[in-house]
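Asker: What Swiss-Prot records for this protein is below:
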- Lys75, Glu131, Asp132, Val133, Asp144, Asp385: ATP binding site (BINDING)
- Arg82, Lys146, Lys160, Ile161, Gln162, Gln163, Gln164, Val165, Ser166, Lys167, Gln196, His388: substrate binding site (BINDING)
- Arg82 to Ala: Strongly decreased enzyme activity (MUTAGEN)
- Asp144 to Asn: Loss of kinase activity and ability to execute necroptosis; when associated with A-146 (MUTAGEN)
- Lys146 to Ala: Loss of kinase activity and ability to execute necroptosis; when associated with N-144 (MUTAGEN)
- Lys160 to Ala: Strongly decreased enzyme activity (MUTAGEN)
- Gln163 to Ala: Moderately decreased enzyme activity (MUTAGEN)
- Gln163 to Arg: Decreased activity with inositol 1,4,5-trisphosphate. No effect on phosphorylation of inositol 1,3,4,5-tetrakisphosphate (MUTAGEN)
- Gln164 to Arg: Decreased activity with inositol 1,4,5-trisphosphate. Increased phosphorylation of inositol 1,3,4,5-tetrakisphosphate (MUTAGEN)
- Lys167 to Ala: Decreased enzyme activity (MUTAGEN)
- Gln196 to Ala: Decreased enzyme activity (MUTAGEN)
- Gln196 to Arg: Decreased activity with inositol 1,4,5-trisphosphate. Increased phosphorylation of inositol 1,3,4,5-tetrakisphosphate (MUTAGEN)
- His388 to Ala: Loss of enzyme activity (MUTAGEN)
Amino acid sequence: MATEPPSPLRVEAPGPPEMRTSPAIESTPEGTPQPAGGRLRFLNGCVPLSHQVAGHMYGKDKVGILQHPDGTVLKQLQPPPRGPRELEFYNMVYAADCFDGVLLELRKYLPKYYGIWSPPTAPNDLYLKLEDVTHKFNKPCIMDVKIGQKSYDPFASSEKIQQQVSKYPLMEEIGFLVLGMRVYHVHSDSYETENQHYGRSLTKETIKDGVSRFFHNGYCLRKDAVAASIQKIEKILQWFENQKQLNFYASSLLFVYEGSSQPTTTKLNDRTLAEKFLSKGQLSDTEVLEYNNNFHVLSSTANGKIESSVGKSLSKMYARHRKIYTKKHHSQTSLKVENLEQDNGWKSMSQEHLNGNVLSQLEKVFYHLPTGCQEIAEVEVRMIDFAHVFPSNTIDEGYVYGLKHLISVLRSILDN
């Protein structure tokens, strides 16, 4: 039987000096929580992490996650053996004297680690000081997905195994579990949230729609964010397929993409553009506009050719619902736009036949397009939660299985 690895507490701060925080130089203790700007303040100006979607919540659990005034996040160390094990993992990967190529590569897929932090009033309360992956986003859409066929580690008791299996019996077959999500809806300027009960309700038949919900902003499916997420996951998969040092249990992927946008022109100009191009083509009520950086706005012209340029931000944005995706170089997704001469669905029509509801919807969609769109969406996918990571001499088949199935689900969302 395998023996559990030791978990020494190596207190060090491998991050850059400006991000290292020593308890001795923290500001004056604030004592009990006090309201500040509508948010409760804890521990030297720290506040509960507002955009947390899963895991231990500060104020609800004995341990939780806080936001430090410098923009980092503080994850309170869990009780032994989980907390010391996670601390050991971060110290091992981010050790200054680490020359292991596998671990150096792994750093790319983790939040940056800046050592440990503790408040002067409670020096024994240890927190992992980590990068806030959502920090650069204005309206971050966030999803936490537990990866692997088993959510319990090799040293779990029979009671623990039974408990974990009963929470989500499909874990072994599906290979991942949505623990929570927070999606920004542009039309209402608000967030839709789902917790772990939502993820546990998903079956083999509904998992695709359940995941795609994270990429829908209330107007359209963010296929650009889906495609970017696939690319990120594939890099993590490649790392797992080439390492036999570590096995991960009950670990997650954190997905983040930008949900907000800024208008490239005024509403009036966007409406004018919509009227101009829609007046030359037909868009039925059943057809769906989908949000993708590689799409084009199609319109009928005198010679039947395509592309209507609507500015740099719009010209590569939209197409009809009927699209063809092909896989290139491990799911590099490209779009084949049909020539209108071969597409009888687009028929010339006069302005009076324009559906007012469609035009109104287009105005809103155009207005909420992101500016300065790149070829691929700004997306972060990072590995988190390492309280159950163990040394190994074999490929982590359970994690690999989960990644592959998640990629398959995301591809099916693109191809549908």
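Keep in mind that glycine also has a Cβ here, set from the backbone N, Cα and C atoms.
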Asker: Compare the Cα of Gln162 (substrate binding site) against each of the recorded positions Glu131, Asp132, Val133, Gln196, Asp385 and report the nearest.
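Answerer: If we rank Glu131, Asp132, Val133, Gln196, Asp385 by Cα distance to Gln162 (substrate binding site), first place goes to Gln196.
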Asker: Look up His388 (mutagenesis position) in the DSSP assignment and reduce it to helix, strand or coil.
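Answerer: Going by the DSSP assignment, His388 (mutagenesis position) belongs to neither helix nor strand, so it counts as coil.
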Asker: With DSSP assignments reduced to helix, strand and coil, which class does Gln162 (substrate binding site) get?
Answerer: helix
Asker: Do any of Lys75, Arg82, Glu131, Asp144, Gln196, Asp385 (recorded positions) have a CA within 10 A of Lys160 (mutagenesis position), and if so which?
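Answerer: Near Lys160 (mutagenesis position), where near means Cα within 10 Å, there are no recorded positions at all.
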Asker: Which one of these recorded positions, Gln162, Gln164, Ser166, Gln196, has the sparsest Cβ neighbourhood, judged by other Cβ atoms within 10 angstroms?
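Answerer: Each of the recorded positions Gln162, Gln164, Ser166, Gln196 was scored; lowest Cβ tally within 10 Å is Ser166.
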Asker: Could you round the CA separation between Gln196 (mutagenesis position) and Gln163 (mutagenesis position) to a whole angstrom and send it over?
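Answerer: So the alpha carbons of Gln196 (mutagenesis position) and Gln163 (mutagenesis position) sit roughly 15 Å from each other.
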Asker: Go through Arg82, Lys146, Lys160, the listed mutagenesis positions, and name the one with the sparsest Cβ surroundings, counting other Cβ atoms within 10 Å.
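Answerer: Ranked by other Cβ atoms within 10 Å, the mutagenesis positions Arg82, Lys146, Lys160 bottom out at Lys160.
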Asker: How far apart, in Å, are the two Cα atoms that lie farthest from each other among Lys75, Glu131, Asp132, Val133, Asp144, Asp385, the residues recorded as binding ATP?
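Answerer: Maximum Cα-Cα distance: 16 Å.
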Asker: Suppose the ATP site is Lys75, Glu131, Asp132, Val133, Asp144, Asp385. Which further residues of the same chain have a Cβ inside 8 angstroms of that site's Cβ centroid?
Answerer: Ile65, Val73, Pro111, Leu130, Leu254, Arg382, Ile384
Asker: In which DSSP state, out of helix, strand and coil, do we find Arg82 (mutagenesis position)?
Answerer: helix
Asker: Within 10 Å of each Cβ, count the other Cβ atoms and name the one among the recorded positions Val133, Gln163 with the highest count.
Answerer: Val133
Asker: List only the single closest residue to Arg82 (mutagenesis position), chosen from the binding-site residues Glu131, Ser166, Asp385 by CA-CA distance.
Answerer: Asp385
Asker: Through the lens of DSSP with three states only, how would you label Lys167 (mutagenesis position)?
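Answerer: It is helical.
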Asker: Which ones in the same chain are close to His388 (mutagenesis position), with CB under 8 Å and 6+ residues apart in sequence?
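Answerer: Within the chain, His388 (mutagenesis position) has Cβ neighbours under 8 Å at Arg82, Arg85, Tyr152, Asp153, Phe248, Tyr249, Ala250, Ser251.
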